[in-house]
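Okay, so here's the structure we're looking at.
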Amino acid sequence: MVDIVKRRDWEKKEKKKIAIERIDTLFTLAERVARYSPDLAKRYVELALEIQKKAKVKIPRKWKRRYCKRCHTFLIPGVNARVRLRTKRMPHVVITCLECGYIMRYPYLREVKQKRKKAT
């Protein structure tokens, strides 16, 4: 009985590991293709999101901010995305998708705090 439970746990972990590898591969392909074929890059992102939902895994942090949450376009700063730093209230990065106009805000307070600690 214990062996069956261990095997199930191992299978779940293995499936999640494979899913994360595939997601990473799809995002890497999207990054390569995005400049000359944005539609194909968008399809790669959509496939990665489908895998993520099916396998119930999180998208790796390095890819999470590289696509538009609304239209699933792979974002390239200066081409189809505008990136701005804002310091009012709480310091944050503003990424605007130039395809659909969606605005994403990400705080960077943690980085500012680390910088202050190093300065003192």
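Every residue, even glycine, has its Cβ placed from backbone N, Cα and C.
The noted changes are left out; the structure has the residues it started with.
One mutagenesis experiment catalogued in Swiss-Prot, ARG22 to Ala, is accompanied by this note: 40% reconstituted RNase P activity. All protein chains considered, the CB of ARG22 (mutagenesis position) has 16 other CB atoms within 10 Å. The DSSP secondary structure for ARG22 (mutagenesis position) is helix.
For TYR44 (mutagenesis position), the Cβ neighbour count at a 10 Å cut-off comes to 24, with all displayed protein chains included. A mutagenesis experiment is reported in Swiss-Prot for this position, TYR44 to Ala, and the note states: 40% reconstituted RNase P activity.
Recorded in Swiss-Prot as a mutagenesis result, ARG65 to Ala carries the remark: 70% reconstituted RNase P activity. Residues within less than 8 Å, Cβ to Cβ, of ARG65 (mutagenesis position) and separated from it by at least 6 positions along the same chain comprise LEU75, ILE95, MET104, TYR106.
Within 10 Å of the Cβ of CYS100 (Zn(2+) binding site) there are 13 other Cβ atoms, across all protein chains. The Zn(2+) binding site annotation in Swiss-Prot covers CYS68, CYS71, CYS97, CYS100.
Quoting Swiss-Prot on the mutagenesis of LYS69 to Ala: 10% reconstituted RNase P activity. When secondary structure is read from DSSP and collapsed to three states, LYS69 (mutagenesis position) falls in the coil class. Other Cβ atoms within 10 Å of the Cβ of LYS69 (mutagenesis position) number 12 in total over all chains.
Here Swiss-Prot notes a mutagenesis experiment, ARG84 to Ala, with the remark: 50% reconstituted RNase P activity. Cβ neighbours within 10 Å of ARG84 (mutagenesis position), excluding its own Cβ and spanning all shown chains: 11.
Mutagenesis annotation in Swiss-Prot: ARG86 to Ala, described as 20% reconstituted RNase P activity; the structure shown retains the original residue. Note: ARG86 (mutagenesis position) has non-local neighbours HIS92, VAL93, VAL94, i.e. same-chain residues 6+ apart with C-beta under 8 A of its own C-beta.
Here Swiss-Prot describes ARG105 to Ala as a published mutagenesis experiment; the accompanying note says: Does not reconstitute RNase P activity. When secondary structure is read from DSSP and collapsed to three states, ARG105 (mutagenesis position) falls in the strand class.
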CYS68, CYS71, CYS97, CYS100 excluded, remaining Cβ within 8 Å of their centroid (Zn(2+)): LYS69, ARG70, HIS72, THR73, GLU99, GLY101, TYR102
For CYS71 (Zn(2+) binding site), nearby residues of its own chain (Cβ under 8 Å, 6 or more apart in sequence): LYS42, CYS97, GLU99, CYS100, TYR102
Secondary structure at TYR44 (mutagenesis position), reduced by DSSP to three states: helix
